[in-house]
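Visitor: Please find one structure pasted underneath; my questions will follow.
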Amino acid sequence: MMRRTLENRNAQTKQLQTAVSNVEKHFGELCQIFAAYVRKTARLRDKADLLVNEINAYAATETPHLKLGLMNFADEFAKLQDYRQAEVERLEAKVVEPLKTYGTIVKMKRDDLKATLTARNREAKQLTQLERTRQRNPSDRHVISQAETELQRAAMDASRTSRHLEETINNFERQKMKDIKTIFSEFITIEMLFHGKALEVYTAAYQNIQNIDEDEDLEVFRNSLYAPDYSSRLDIVRANSKSPLQRSLSAKCVSGTGQVSTCRLRKDQQAEDDEDDELDVTEEENFLK
């Protein structure tokens, strides 16, 4: 009878060990994966910040409507990264940290299991010793009685630790299920809040892009290509109002001026080319150093 009770307790302890090991394994994996998820989200936020900077830099070089549309888009996209930062902080606090605490919780449960196993082993040892004593000295009542007393003490201690372990594991299972519900509910809530805000921001950003007036900007671009040269037009009017002799003299002056200007431009261009060559050589030397 005593042997069967001991075997039943051992089977129960093994089942509890399996439950604790299962939580230790899977909660550890969940913690690592959720932590990686949060890190990836934080990196996405960092890349988005770089994208915002580049969009603003590009917008500064563009035509008015495109510039305004891109800058407004960048503002909305930057706002989204503020929400993403809040998402990262909430996930860390509400999901990753609670999972981390299970490392300590599992360690405490393993200590409880260890204490129970120690008591069970002591009980099994006393039972074996009693059986040997009965076989070797069946008539020695004093030794047998002493062994029975030791066995009774060990059995009581094992029973007490078993009840404590069973109660502890029951509380552990209840808390585990409650925590799982809380953690995953928090995860879903945080993600829904972020994506809800993201939908609003992306809608505004989309509208900013759609509001870009292509025709107006194209007209601005064309005007920049064919800007009116008022000084040239004024020279033509003045030339038409002069006498033939004045026109001839003016033509010579213009021709001379053109030659000087052309020579000067060529010299300036040559100087710039020389400077560029020097810069290229300097950069090449720096690269090879």
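For all residues, glycine too, the Cβ spot is worked out from N, Cα and C.
Annotations per Swiss-Prot:
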| type | residues | note |
| --- | --- | --- |
| MUTAGEN | R132 to E | Abolishes ability to induce membrane remodeling in the presence of CBY1; when associated with E-107; E-110; E-114; E-134 and E-136 |
| MUTAGEN | R132 to A | Reduced membrane-binding and significant reduction in membrane remodeling activity; when associated with A-134 and A-136 |
| MUTAGEN | R134 to E | Abolishes ability to induce membrane remodeling in the presence of CBY1; when associated with E-107; E-110; E-114; E-132 and E-136 |
| MUTAGEN | R266 to A | Reduced membrane-binding and significant reduction in membrane remodeling activity; when associated with A-264 and A-267 |
| MUTAGEN | K267 to A | Reduced membrane-binding and significant reduction in membrane remodeling activity; when associated with A-264 and A-266 |
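How about a rundown of where these features are and what they're close to?
Guide: Spatially close to R132 (mutagenesis position) yet at least six residues away along the chain is no residue at all, judged by Cβ distances under 8 angstroms.
Around the Cβ of R134 (mutagenesis position), the same chain contributes I144, each under 8 angstroms and 6 or more positions distant in sequence. DSSP classifies R134 (mutagenesis position) as helix under the three-state reduction.
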